[in-house]
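Notes to accompany the following structure.
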Amino acid sequence: MEDLVCVGITHKEAEVEELEKARFESDEAVRDIVESFGLSGCVLLQTCNRVEVYASGARDRAEELGDLIHDDAWVKRGSEAVRHLFRVACGLESMMVGEQEILRQVKKAYDRAARLGTLDEALKIVFRRAINLGKRAREETRISEGAVSIGSAAVELAERELGSLHDKTVLVVGAGEMGKTVAKSLVDRGVRAVLVANRTYERAVELARDLGGEAVRFDELVDHLARSDVVVSATAAPHPVIHVDDVREALRKRDRRSPILIIDIANPRDVEEGVENIEDVEVRTIDDLRVIARENLERRRKEIPKVEKLIEEELSTVEEELEKLKERRLVADVAKSLHEIKDRELERALRRLKTGDPENVLQDFAEAYTKRLINVLTSAIMELPDEYRRAACRALRRASELNG
């Protein structure tokens with residue numbers, strides 16, 4: 001495990017502008033990193049909030065690798081690098097604790113490295129473990145429950161007030177970023193239809209296209225209020241654009257008796273004072289959404305110790321798995337060395353067989369091969385630390401007893 005390193009910079013250490021500068025132009029830069037640093041394997045994880053390189057075989061060049069990203073890049077080695085990856089996959093290192101998207105991004109980074117051929121066995125093990133752990137953390141704890149963004153809070157609020165949104169129509173008033181964010185979250189939840197109204201009709205058309213909805217005329221707002229179940233208002237107007245009389249008239253025009261939920265996220269407010277007093281109308285503001293998001297985020301934070309326990313348990317398991325991988329590699333390396341010794345001695349013996357006595361040649365071959373084996377094994381054992389040397393000697397003793 002000590003051969004694994006992680007270097008990076010995240011939203012915790014840098015502003016958005018710095019993170020943008022740290023980003024590699026192409027996610028396929030991972031190939032260049034492997035070649036430049038002579039790595040065994042490499043995975044590049046780039047998101048809005050982090051630029052991280054996970055590498056195998058970079059222990060002696062970790063700082064150089066960090067400098068490739070940013071002057072202030074941190075370096076984590078061995079178990080700390082693996083623990084960090086596990087925390088990332090579980091959403092503990094995200095700006096919004098427990099968010100789902102990061103797990104998809106980790107899997108995407110892993111799949112890309114696999115496609116580009118930059119995964120070695122060690123990275124395969126830790127990334128597969130991280131992805132599975134990320135799923136378990138969300139299934140076995142409540143780390144991802146509840147809305148923590150303004151958009152998802154709007155969905156939660158709408159479902160609290162109206163139940164399922166699948167048969168609901170959403171009206172977006174204003175074409176600004178905040179309104180678009182909230183509306184997109186509602187659309188992703190599967191609402192029946194989306195209407196977009198804006199004073200500049202062309203902007204309404206543009207946003208409607210992005211949302212897969214219908215652009216409507218701002219001066220026909222009352223008619224469209226009558227069609228809607230959820231209204232998201234987010235204009236930049238200096239005065240209210242949804243008036244008491246408009247809402248009353250819209251209710252009269254409705255062909256059904258059902259509530260209207262108006263989410264006013266404009267500053268100053270888009271909804272005239274008094275609308276909240278109309279029967280069958282619920283008015284909520286961005287403050288209500290923030291309260292929902294804050295409460296849910298606090299609940300998620302209480303789940304962190306449970307997730308950290310899962311991480312430590314998984315870390316012990318992956319350490320054992322990596323140790324076994326290391327042992328398999330060692331056995332393979334020893335076997336390769338012994339085969340090379342055998343091939344050299346055999347080549348020498350075959351040359352001698354052309355002129356020498358076969359029995360003597362074979363006897364010399366066996367003695368030379370045995371002597372070389374003993375020298376290789378003895379030298380390797382004597383270079384080990386005391387506790388490992390004693391264990392190796394015990395293993396050799398058992399092997400000789402079994403052979404006897």
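Note that Cβ sites are derived from N, Cα and C of the backbone, with glycine treated the same way.
Every residue here is the original one, so none of the noted swaps is modelled.
Around the Cβ of Q105 (substrate binding site), the number of neighbouring Cβ atoms within 10 Å comes to 17. Q105 (substrate binding site) falls within a helix when secondary structure is assigned with DSSP. Feature annotation from Swiss-Prot assigns substrate binding site to T47, C48, N49, R50, S94, E99, Q100, E101, Q105.
In sequence order, V16, L19 are the residues near C48 (mutagenesis position), counting only same-chain partners six or more apart with C-beta under 8 A. Looking at Swiss-Prot, the entry for mutagenesis of C48 to S says: Complete loss of activity.
Positions annotated as active site, nucleophile by Swiss-Prot: C48.
For H84 (mutagenesis position), the same-chain residues 6+ apart in sequence whose C-beta sits under 8 angstroms from its C-beta are C6, K76, E93. The note that Swiss-Prot attaches to the published mutagenesis H84 to N is: 30% of wild-type reductase activity. 15% of wild-type esterase activity.
Here the residue is the original one, but Swiss-Prot notes a mutagenesis experiment at this spot, H84 to A: Complete loss of activity.
For G176 (NADP(+) binding site), other Cβ atoms within 10 Å of its Cβ number 16. Residues annotated as NADP(+) binding site in Swiss-Prot: G174, A175, G176, E177, M178, G179.
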Between Q100 (substrate binding site) and G179 (NADP(+) binding site): CA-CA distance (Å): 22
For G174 (NADP(+) binding site), the number of other Cβ atoms found within 10 Å of its own Cβ: 27
Residue with minimal Cβ packing [other Cβ atoms within 10 Å] among the binding-site residues A175, M178: M178
Entry from the binding-site residues list N49, S94 having the most other CB atoms no farther than 10 A: S94
Any further residue of that chain within 8 Å (Cβ to the Cβ centroid of T47, C48, N49, R50, S94, E99, Q100, E101, Q105) of the recorded substrate site: M95, I102
Cβ-centroid neighbourhood (8 Å) of the NADP(+) site, G174, A175, G176, E177, M178, G179 excluded: V172, K180, T181, L207, A234, T235, A236
Between E177 (NADP(+) binding site) and T47 (substrate binding site): CA-CA distance (Å): 20
